[in-house]
Structure formats: C-alpha cells, structure tokens
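Following: one structure in structure tokens, then a few remarks.
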Amino acid sequence: MRIDPFKLAHWMNARKYTAAQTADLAGLPLDDLRRLLGDEANEPDPAAATALAEALSVEPSQLAADAHRNLTVVHKSAEEMHASRRPIQRDGIHFYNYYTLAAPEGRVAPVVLDILCPSDRLPALNNGHLEPAITVNLGPGDINGRWGEEITPQTWRVLHANHGGDRWITGDSYVEPSYCPHSYSLAGDAPARIVSYTAQSNISPLMTEANNWSTGAFEEALKALSGKVSAGSVLDLFLARRAHTRTSAAEAAGVPPADLEAALRSPASETGLTVLRTLGRALGFDYRVLLPADDQHDGVGKTWTTIEDSRRSRRTFGTYEAASMASAAHLPDLVGSFLRVDADGRGADLIDHAENHYVVTEGRLTLEWDGPDGPASVELEPDGSAWTGPFVRHRWHGTGTVLKFGSGAHLGYQDWLELTNTFEPAATLRRGRRDLAGWGYDN
C-alpha cells in the first residue's frame, strides 16, 4: 500500500504528534518517516504501514494514496461501452441489458439500459437504490414506467421518446429520489433505451457513519427526524447541543419567545428570517439550515420534464444549443442538459465546478481538454462517453448531440455552503491542498 504523504501529515497534525513522536510510536526510523512524507512513490512494507496507522489511531485505508491524482478526463469508446453489457434476469425473463459509461474507478457511474420487458407485461419492481438519478428516454420507442405496487397516475406513466424533427432532445426525463422502487417495460413494439444517471448521494457519508452506530443511537436519530424535517425539530437539536432551551435561547438572542415560535412556524417569512438569523448569530449556528426546502416532486418523489418542457427551455450557450432535462431544487447537485454541437472548429470552453458525465447520442464528436501534460483530445461516436473532473477546461466540436450530466461528487452545494462560512476560503484551500507543513513543534 502506498502512503499518501498529505494524509499522513494531516493525521500527524490532527493527533498533535511531531514526526519524531510518530516514528517512535510506530517503531520506525525517523528517516524512513521523513522519506514517506517527501516521496509519494515510496511504498513501505505492510507491517510499517500498519504500525503507522496504529500509532495515529486510524485505519490503514485512511493513509492510503488515491489513484486519481491529476485525473482530468476519463473516456470510453462505444465498443468499450458495448463490451460492458450484462443481461439482467427479473421475473423469469430477460428484463434489461446494462451498460456502464465512463467514470473513474471507485466512483458512481451512469448506465444505459436496453428495455426488454414486453408491453403486455407489468414490469416487476426493483428495490430502489441510495443514489438519486435523472432518467432519460433515449428512444426510439416509448417506455412504461412503474413506481409502486398499486397502479395510479403517479406510479404509472409513459416516458415518451421524441419522434419529431428535433430528436437531439431524445425524450422525457425525470428525477428519481433515493430508494424509490421503479421498473420499466416497452410501451409498444419499438425497441427503447434509457440512460440512468445515478449520481453520488449526498447522504452516503451519513449512511456509512450510521452503519457503525449502535441500534439504540440510530433509533434516537430516527425519532429526531420522524416525519418532515422542520425548523423546530432541527433547532431543538441545535439548542440541546448548546445546553439551551427555546426560552433561554430567545433570551440570549434578545428575541421575545413568541416571536421565536412564530418564526419556526413561518421560517421563510421576512420576520422569520430576521429572528432565525439573530438567533444563529447569538448562539453560533448557520440559520440557513432551518429554512424549508423547495420541494418539487409528486407523491412518490418524482419530478418530471416532458419533451415539450425541454423544447421550451432551448437556448444558445456559447457555440452550443442547450435544452434542460428534469431537475429539482431539493436535489440541486443533480443536473442534466441536452447539448447540440455544431462547430467545425474549436467549440466554446466548458468549465464546471463539479464533475460531468457525457454520452454521445448522435454524430461524431471530438472532446478536447486541458490535461496535466498539455492539450488532449478524443473522438467519440454514438454510445461513446466521457467523464470530466471539476474545473477542467474542455470543449466539444463536430456535428452531433451529447447528453451532459452532473452531480455534487466534488464541489456540491453542501461544499458551497461550507465555503460561504469559511474565513478566507481561497487561502484555506491553497494551504490545505497537498499540505505537508507540520503543526509547528518539530523543532
């Protein structure tokens, strides 16, 4: 296992150990530790790596080097995508074929599905998954979607394919929440496919943490979150952690208790915002967490965008023509666009604050990007795909269509909230990136 020198330095600082103390605790020569701090390619024997982890009270994996450093773009040809095909059996029939699109190893990747369940059969539901998703009909046929045991207008709907002259907008799309059971069948005799953009879930770290909690602790958490998370329930948790009641908190903030109760009933009102902001300043918490989400979903959690909705969203973006897929304010990191490319020369630069996943649906397109060793490019045809990292400058040219998806896997809205609270954010990031500075007491 290669040791990441920056992770090693971070944990030495976090544990408040000097290099000499760390080496002594791990039973390593000090010069060996210094070599690990200075050389990313240095790979200690397993016993030394384990000893270092034990000395710093961490798991060895918390010191392991990542394989993704300096990664800018990952791409996959149509042939490579087709080679990833795996047939799925469900309900006694060949139900789907799955194909994986480009993504770095160890990260969530979008998939394309051949829909094979015939139209005269009710498609058997799956169990849902943690990752929310944007699902888009790629055509050429329509698709039946199912989202519940009982068939209702909310649990059964057709995802239409675009049969018009603007087929670069491939079809209907919808946003699907975590753990929503779903399934699809053909809506006629025409074949059909979907792309399922399963994005990284922002609550995935919480679920990983909760897996290690005791059953009693987890049940207490569920009590606090029962029903719809509200300003009052969250505030009560914040106050208990600070040894406050609503009465004492209101007194500390100079707010009448009745005004606080009114603010919790209507947190987004002008008075509610003023009261909660005053309370946050007095007690030291971010009042924005208490504001209600702007939910945009039906009774099973879906948010739908029809072909006509996408057509109405058409606009020029640099050298591209764009149209929107389904989106929802309560899942702000989950984004998707249809992108029409028609540029013989260099296309307009694209540079996003989070990862992008692309899949080509028509034409032969060239993706160019600024790599760590200079300009790079790849030519992709339909079913070719690519992943671009955050803040990687890239562009498309040629004539065709590419579907553009994004998630919050890198710099998501939670990160932006944190950065708005960070003193000198640029300086903090500059210092923290690849930081090998000791904590100041080695000498």
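Glycine is treated like the rest: Cβ placed from N, Cα and C.
Sequence-distant neighbours of S196 (substrate binding site) (same chain, six or more apart, CB under 8 Å from its CB) are P110, V111, V112, L113, A133, I134, T135, listed in sequence order. The substrate binding site feature in Swiss-Prot is assigned to K16, Y98, N126, E176, H182, S196; the stated evidence is a large-scale study or a structure entry.
Cβ neighbours within 10 Å of H129 (Fe cation binding site), excluding its own Cβ and spanning all shown chains: 17. The Fe cation binding site feature in Swiss-Prot is assigned to H129, H182; the stated evidence is experimental evidence.
Look at Swiss-Prot and you will find 8-63 tagged as domain 'HTH cro/C1-type 1'.
Residues annotated as domain 'HTH cro/C1-type 2' in Swiss-Prot: 234-290. Confidence in the domain 'HTH cro/C1-type 2' (234-290), given as mean pLDDT, stands at 96.
Record note (Swiss-Prot) on the mutagenesis of K16 to A: Abolishes 2-hydroxyethylphosphonate dioxygenase activity.
The secondary structure of R90 (mutagenesis position), as reduced to three states from DSSP, is extended strand. Every protein chain shown contributes to the tally, and the Cβ of R90 (mutagenesis position) ends up with 15 other Cβ atoms within 10 Å. Quoted from Swiss-Prot, the note on mutagenesis experiment R90 to A is: Results in a much higher apparent KM for 2-hydroxyethylphosphonate. Caanot be saturated in (O2).
For the mutagenesis experiment Y98 to F, the note given by Swiss-Prot reads: Still able to convert 2-hydroxyethylphosphonate to hydroxymethylphosphonate and formate; however, in contrast to wild-type enzyme which consumes O(2) without a loss of catalytic activity, the rate of consumption of O(2) gradually decreases until the enzyme has lost all activity well before substrate has been consumed. Neighbour list (Y98 (mutagenesis position), Cβ cut-off 8 Å, at least 6 residues apart, same chain): S84, R85, R86, I88, V111, V112, L113. Taken residue by residue with DSSP, Y98 (mutagenesis position) is part of a strand.
Looking only at Cα atoms, E176 (substrate binding site) sits nearest to H129 among the recorded positions K16, R90, H129.
A separation of roughly 9 Å, to the nearest angstrom, links the Cα atoms of R90 (mutagenesis position) and N126 (substrate binding site). The Cβ neighbour count for K16 (mutagenesis position), using a 10 Å radius and every protein chain shown, is 9.
Reduced to three states, the DSSP call for S196 (substrate binding site) is strand. The local packing around H182 (substrate binding site), expressed as other Cβ atoms within 10 Å of its Cβ over all shown chains, amounts to 22.
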